Amino acid sequence: MSEGITDIEESQIQTNYDKVVYKFDDMELDENLLRGVFGYGFEEPSAIQQRAIMPIIEGHDVLAQAQSGTGKTGTFSIAALQRIDTSVKAPQALMLAPTRELALQIQKVVMALAFHMDIKVHACIGGTSFVEDAEGLRDAQIVVGTPGRVFDNIQRRRFRTDKIKMFILDEADEMLSSGFKEQIYQIFTLLPPTTQVVLLSATMPNDVLEVTTKFMRNPVRILVKKDELTLEGIKQFYVNVEEEEYKYECLTDLYDSISVTQAVIFCNTRRKVEELTTKLRNDKFTVSAIYSDLPQQERDTIMKEFRSGSSRILISTDLLARGIDVQQVSLVINYDLPANKENYIHRIGRGGRFGRKGVAINFVTNEDVGAMRELEKFYSTQIEELPSDIATLLN
């Protein structure tokens, strides 16, 4: 039985692990996995990734409390991919989610991260035929699914569990409150006794604590509080630039019509940051550029210069979107819409923290319109078309 688990208050667990790894490069990940991580758009690990990836890779049972939008899926997906033996063509990691939509979303993330690896991922969910399951389960190394369908397949002997070494429960609180408790318990009993258990949950009700007591061995406990970011006080606009090639012209036109002390411009790739920096410098703008490959010392110098006002424009990848406060910035420009929806609030929150007002302008191509509508839905917000009197908004 896991020591001390039953004494934890329902609202929050106590962290008992304090190791933090700040860079993916320092996690000793498989080279092809690392390529997938950077290719997916992750640059620097989020708070939960800095704390939970390593203990999972090391084989500890892990109980992590974190809200959605903190990088949980990336956490257990990266750790699971690192632990998979690619030479074994049988299920080695089982990931459970409360809904088929979430299971499909997880499968998509795992497959993207495993793009350069020889790993097969099967989604075991309702709405597909058992024949498809039988095919997919034969040689998939990672299975993502909903409890009912997974249990059904194990019972029908389509899903061999003898090689399973990791059992991951995402959104455990939701899963247990949705009446899956019995099935989850039954699945547990059908896995090898040495299976590592990883449980992620936003809250810690008794149902979840009971599972940890029954099935986890001295788990590493990690609590990550979500950044209290809000879009309040930030005016959000978009400019339809139609095609990618018109973005630069639009940016310089914008700068001709407004007077801004400082701005942060976000691009999705290092290459784009470098290209934009060169163009703006050629047009006599004072620009700094920052991305994750830069040595820490150089990054610190660039940030210092920007804070002191000696450069007016800071161009960055999503590295800056978390954890670096630039309080004096009143304008954020998303030259590219973020690849991950969660990064939107981290990017534009720059100008709006500490009660300061801010303006965010999104450059949107015809292809981006759908993604922008998704952002509006995700954050229950509205992004208006940029008005012609933009200058008055920034003064």
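Glycine too: its Cβ is placed from the backbone N, Cα and C atoms.
Although substitutions are noted, the structure shown does not include any of them.
Features reported for this protein in Swiss-Prot:
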- Phe24 to Ala: Lethal in vivo and reduces ATP binding and ATPase activity in vitro (MUTAGEN)
- Phe42 to Ala: Slow growth in vivo and reduces ATP binding and ATPase activity in vitro (MUTAGEN)
- Ser46 to Ala: Reduces ATP binding and ATPase activity in vitro (MUTAGEN)
- 53-222: domain 'Helicase ATP-binding' (DOMAIN)
- Ala66 to Val: Lethal and dominant negative if overexpressed in vivo. Impairs ATP hydrolysis, RNA-helicase and translation activity in vitro (MUTAGEN)
- Ala66 to Asp: Slow growth (MUTAGEN)
- Ala66, Gln67, Ser68, Gly69, Thr70, Gly71, Lys72, Thr73: ATP binding site (BINDING)
- Ala79 to Val: In TIF1-1; no growth at 36 degrees Celsius (MUTAGEN)
- Gly127 to Asp: Slow growth (MUTAGEN)
- Gly145 to Ser: Slow growth (MUTAGEN)
- 233-394: domain 'Helicase C-terminal' (DOMAIN)
Please identify, among the mutagenesis positions Ser46, Ala79, Gly145, the one with the smallest Cα-Cα distance to Thr70 (ATP binding site). Ser46
Taking every protein chain in this structure into account, which of the mutagenesis positions Gly127, Gly145 has the most other Cβ atoms within 10 Å of its Cβ? Gly145
Listed in sequence order, the mutagenesis positions within 10 angstroms (C-alpha to C-alpha) of Gly71 (ATP binding site) out of Phe24, Ser46, Gly127, Gly145 are Ser46
Looking only at Ser46, Gln67, Thr70, Thr73, the recorded positions on record, which one has the least crowded Cβ, with the fewest other Cβ atoms within 10 Å? Gln67
Cα distance, Thr73 (ATP binding site) to Gly127 (mutagenesis position), nearest Å? 23
Filtered by Cβ under 8 Å and at least 6 apart in sequence, the residues in the chain of Phe24 (mutagenesis position) near it are Leu34, Val37, Phe38, Phe42, Glu44, Pro45
Would you list, in sequence order, the mutagenesis positions among Ser46, Ala66, Ala79, Gly145 whose CA lies within 10 Å of the CA of Lys72 (ATP binding site)? Ser46, Ala66
Taken over the domain 'Helicase C-terminal' (233-394), the predicted model's pLDDT averages 84
